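> Here's the feature list from Swiss-Prot:
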ACT_SITE  CYS39  active site, nucleophile
ACT_SITE  CYS42  active site, nucleophile
DOMAIN    2-113  domain 'Thioredoxin'
MUTAGEN   CYS39 to Ser  Loss of disulfide reductase activity
MUTAGEN   CYS42 to Ser  Loss of disulfide reductase activity
Amino acid sequence: MAAEGEVIACHTVEDWTEKLKAANESKKLIVIDFTATWCPPCRFIAPVFADLAKKHLDVVFFKVDVDELNTVAEEFKVQAMPTFIFMKEGEIKETVVGAAKEEIIANLEKHKTVVAAA
């Protein structure tokens, strides 16, 4: 896996499968940015996403190019870019469509820590 504080870019389905499995086993929150090189909002949010990865070392950040890994995008039912999927231990917790910085940050904080039921 990439060093802490970095966004992990996967370029093959095999690489994606291997890295996602390792991330799921870590039990950390996973945030996946489904992006495209031709998408202006994707380019706008990319530095914000990279900055969040640097600030939240207890979260695993992935970047998936929908044109490179279209089967992965289809698996997650991505319809528009950017789409951010928040997952924990293989379960999708939240989906954010669009370059909505505040919504991404709010979901990051919401799902990062799970409070044990009393």
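One is the number of the first residue shown, and numbering goes on along the chain from there.
Glycine too: its Cβ is placed from the backbone N, Cα and C atoms.
Original residues fill every noted site, and no substitution is shown.
Give me the lay of the land around each of these features.
Around CYS39 (mutagenesis position), the same-chain residues six or more apart in sequence whose CB sits under 8 Å from its CB are MET81, PRO82, listed in sequence order. Under the three-state DSSP scheme, CYS39 (mutagenesis position) falls in the coil class.
The domain 'Thioredoxin' (2-113) scores a mean pLDDT of 95 in the predicted structure.
Counting Cβ atoms from all protein chains shown, CYS42 (mutagenesis position) has 21 others lying within 10 Å of its own Cβ.
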